[in-house]
Structures are given as structure tokens and as C-alpha cells.
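What follows is one structure encoded as C-alpha cells, with my remarks underneath.
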Amino acid sequence: MIKINFPILDEPLVLSNATILTIEDVSVYSSLVKHFYQYDVDEHLKLFDDKQKSLKATELMLVTDILGYDVNSAPILKLIHGDLENQFNEKPEVKSMVEKLAATITELIAFECLENELDLEYDEITILELIKVLGVKIETQSDTIFEKCFEIIQVYNYLTKKNLLVFVNSGAYLTKDEVIKLCEYINLMQKSVLFLEPRRLYDLPQYVIDKDYFLIGENMV
């Protein structure tokens, strides 16, 4: 569970699973989006857990361009490759087999290095390096914005070091039924996802900061 606080709030807002936050005032909305962009150096936006521990910038996933968001970006792949390496560490027999095969490959290459006229040197290849060389990445098959959102959420759920996903103005591209389906999936995985919207998102449960800067809950069960 993540809490958010910024100057116009009287008290922190709890982001429990899927949370929709609508901000009617354009200047306040754009300012908050900017604070999220600059979270690593920003002092106005506070994100923290129920133990009052501040969220690190590396724990935040911010999506402002759904179709342009690269789930295979270098930072994400680094986390995935690291997780795969840990999986091998938990399976000693499989890890041993891979290391033996890697050693065989190294020996063959070493022999060719010795045969070469140049004075060549080499290093032993690690499992992590093998994963990178094999080009391990996420298979992307999304054809619609809804499918891309679902794909991003799945990646976020897999990445244990990410603790808050924020979609900016995604409601403009999604039907009510699609938003409901995304929220249902998010609530099942029990991780914090914030939909930050400049206008009310249908008649769904949401928090609204109106033009008088009052925070109200609408359509809450």
C-alpha cells in the first residue's frame, strides 16, 4: 500500500490497488504530472508506504505515452535479467549444466584464440552475460491501447522492485469496460496502480479534486 501527498491535500491519499485520481484544475493537474516526472529531485510530491518509508525513484513506473512506452527498455531488462539469474541460483542442477556448456564454449573459443596470429585474450562468460547475449526480452504482441496497458501492468506485476505504476491520462483512450477489466486485474494482483486523470473517468469509483481544491470520493462502494 502506497500513500501520496502533495501541497493541496489535507492528508495523504491511500493508493490501494487500482486508484483513480481526477484533478479538474488544469494547472494543478499539469503541476502534479511534472512532480511525478521529477520525483527523484522533487520536494513537493511525497510517496511513501504504511511504514512511512519514502518510495525511491527506481520503485516508480510512470507511463505518459502508452503506445510509446518501451517494456524492453534497458532498466526493465536489467531487472528481468537479474531475476533470471536468481532463478538459476535457486536451481543448482540447471545452473551447473549451463556453466558446463559455457565452459565448453569458452574452451573452443580459447583454442581458436591461441591459433590466431594476434595475441588475443578472453574472459569466462557468466550466466548473466549469456542471458544478455541471447537477447532475452519481453515478447510484445499488443495491437490495441487496452492490450498495451495490460502488457505494461503484467510487466509491473512481475518486477518486484517496482511499487507504484502511474498512468497519466490513459482514460482518454479506454472504454469504461476496458478500465473496469484493468482495475479488476490490478485488484487481483494487489499492487498499487494510479490512474491520474484530468477529467472524471466515467462513473467509476474515483477520487476527485474539484476546482475549489476539495478532495471528494465519488461512486465509492
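Note: Cβ is positioned from N, Cα and C throughout, glycine not excepted.
Original residues only.
Here the Cβ of Tyr29 (mutagenesis position) has 20 other Cβ atoms within 10 Å, regardless of which shown protein chain they belong to. According to DSSP, Tyr29 (mutagenesis position) sits within a helical segment. For the published mutagenesis Tyr29 to Ala or Trp, Swiss-Prot gives the following note: Alters binding of dsDNA but does not abolish it.
Annotated Ca(2+) 1 binding site per Swiss-Prot: Asn116, Leu118, in sequence order. For Leu118 (Ca(2+) 1 binding site), applying a Cβ distance below 8 Å and a minimum sequence separation of six or more within one chain yields no residues.
The secondary structure of Glu124 (Ca(2+) 2 binding site), as reduced to three states from DSSP, is coil rather than helix or strand. Under the heading Ca(2+) 2 binding site, Swiss-Prot lists Glu124.
Neighbour density for Lys132 (mutagenesis position): within 10 A of its CB lie 14 other CB atoms from the protein chains shown. For the recorded site, Lys132 (mutagenesis position), the DSSP three-state label reads helix. Here the residue is the original one, but Swiss-Prot notes a mutagenesis experiment at this spot, Lys132 to Ala: Abolishes dsDNA binding.
The Ca(2+) 3 binding site annotation in Swiss-Prot covers Glu139, Asp143, Glu151. For Glu139 (Ca(2+) 3 binding site), the number of other Cβ atoms no farther than 10 Å from its own Cβ, over all displayed protein chains, is 7.
By neighbour count, meaning other C-beta atoms within 10 Å, the densest spot among the binding-site residues Asp143, Glu151 is Glu151.
With respect to their backbone Cα atoms, Asn116 (Ca(2+) 1 binding site) and Glu124 (Ca(2+) 2 binding site) stand 18 Å from each other. Nearest in space to Tyr29 (mutagenesis position), taking C-alpha to C-alpha distance over the binding-site residues Glu124, Glu139, Asp143, Glu151, is Glu151.
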